[in-house]
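The structure appears below as structure tokens.
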Amino acid sequence: MMSSRLVGTALCRQLSHVPVPQYLPALRPTADTASSLLHGCSAAAPAQRAGLWPPSWFSPPRHASTLSAPAQDGGKEKAAGTAGKVPPGEDGGAEKEAVVSYWAVPPSKVSKEDGSEWRWTCFRPWETYQADLSIDLHKHHVPTTILDKLALRTVKALRWPTDIFFQRRYACRAMMLETVAAVPGMVGGVLLHLKSLRRFEHSGGWIRALLEEAENERMHLMTFMEVAQPRWYERALVLAVQGVFFNAYFLGYLLSPKFAHRVVGYLEEEAIHSYTEFLKDIDSGAIQDCPAPAIALDYWRLPQGSTLRDVVTVVRADEAHHRDVNHFASDVHYQDLELKTTPAPLGYH
């Protein structure tokens, strides 16, 4: 302890005899320098040119915006994150730079085959298709096992309150149906995705197939939203039903994927029946056959002049495809196989 004190005392004595550099007095704050520091005046400019104030080790790096750079450089540089020009607005304003993003990622411009602008951002032209109307609408999987019978009775039990609530308001009924039908594909796709990551294995294309099914059902909902505007209590019902059904199906898929897919297969059979009744009411005049929404014309590549009846027809064909896919997936599990061993029907809406 004493030796440390002696060494410290000797070091202090040596430092006390070190001559002070001549430029240090220039660092003492005066009235002028204090004023320049407080008000941003140019009084410190001579000291800066002389290299005396501030020293390089004291001055922090400058983190200023680059937006003012064009004014200083005569407008030679453009601000980062801008691309393209915006045409003058309706108020006669001048052209403005279109701010894309901080990362300067420009949005892609998509056009139709005829060169007109593509109006939708929720889907692209290469995601559109023509529905296969030749599919058999009368297929029915006859339940043979206890799980099959339980799945069928579960779907029948879900249909009973729907019939009471909506009766023959099939536009609103279809809207409610699609909010439920879009859940299983997403749940199954997510669980298979996590399984693929967890086991370091491929899925056989089933992740994409189920997510495509969920997206297709969501597009059904977006279409019928243009036809039937839901009331506030119907929106509240959607929240309740979706919250319960999502968690129930999630748990059911974890416990038994073959049961979960069988439930969806029977649910799609009921959807086919509902859309068939929808078409009967359109043909009888009970429901007005209004023009098809624009989103339906582009998504299903329907010809101009198509009506609501054409939309319901292609949606019913989609449901028939979903019926076949889910019954097929359930059959794969019943044979004690995994979905990854059987190629998925990609693009099979």
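Glycine is no exception: its Cβ is also placed from the backbone N, Cα and C atoms.
Within the same chain, residues at least 6 positions away in sequence whose Cβ sits under 8 Å from that of Cys172 (mutagenesis position) are Phe166, Ala228, Pro230, Glu234. According to Swiss-Prot, the mutagenesis experiment Cys172 to Ala carries the following note: No effect.
The Fe cation 1 binding site annotation in Swiss-Prot covers Glu178, Glu217, His220, Glu319. Counted within 10 Å of its Cβ, the other Cβ atoms near Glu319 (Fe cation 1 binding site) come to 26, all protein chains included. DSSP assigns Glu319 (Fe cation 1 binding site) to a helical segment in the three-state reduction.
Among the sequence features in Swiss-Prot, the mutagenesis site Glu217 to Ala is noted as follows: Loss of activity. Glu217 (mutagenesis position) counts 26 other C-beta atoms within 10 Å of its own C-beta, drawing on all protein chains shown. In the three-state DSSP classification, Glu217 (mutagenesis position) falls within a helix.
Annotation comment: Swiss-Prot describes Glu217, Glu268, Glu319, His322 as Fe cation 2 binding site.
Of all the Cβ atoms in the protein chains shown, 21 others lie within 10 Å of the Cβ of Tyr253 (mutagenesis position). In the three-state DSSP classification, Tyr253 (mutagenesis position) falls within a helix. Swiss-Prot lists Tyr253 to Phe among its mutagenesis entries, and the accompanying note reads: No effect.
For the mutagenesis experiment Glu270 to Asn, the note given by Swiss-Prot reads: Loss of activity. Reduced to three states, the DSSP call for Glu270 (mutagenesis position) is helix. Cβ neighbour count for Glu270 (mutagenesis position) (all protein chains, 10 Å cutoff from its Cβ): 19.
In the three-state DSSP classification, Tyr275 (mutagenesis position) falls within a helix. In Swiss-Prot, the entry for mutagenesis Tyr275 to Phe states: Loss of activity. The structure shown retains the original residue.
A 10 Å cutoff on Cβ-Cβ distances gives Tyr275 (mutagenesis position) a total of 25 other Cβ atoms nearby, all chains included. One residue stands out among the binding-site residues Glu178, Glu268 for having the most other Cβ atoms within 10 Å of its Cβ: Glu268. Using a 10 Å Cα-Cα cut-off from Glu268 (Fe cation 2 binding site), the recorded positions that qualify among His220, Tyr253, Glu319 are Glu319.
In sequence order, Ala174, Leu177, Ala181, Ala182, Asn216, Arg218, Met219, Leu221, Ala271, Val315, Asp318, His322 are the same-chain residues whose CB sits within 8 A of the CB centroid of Glu178, Glu217, His220, Glu319, the residues recorded for Fe cation 1 being left out. For Tyr275 (mutagenesis position), the nearest neighbour among the binding-site residues Glu178, His220, Glu319, His322, judged by Cα separation, is Glu319. All protein chains included, His322 (Fe cation 2 binding site) registers 25 other Cβ atoms within 10 Å of its own Cβ. In sequence order, Ala181, Glu213, Asn216, Val264, Leu267, Ala271, Asp318, Ala320, His321, Arg323 are the same-chain residues whose CB sits within 8 A of the CB centroid of Glu217, Glu268, Glu319, His322, the residues recorded for Fe cation 2 being left out.
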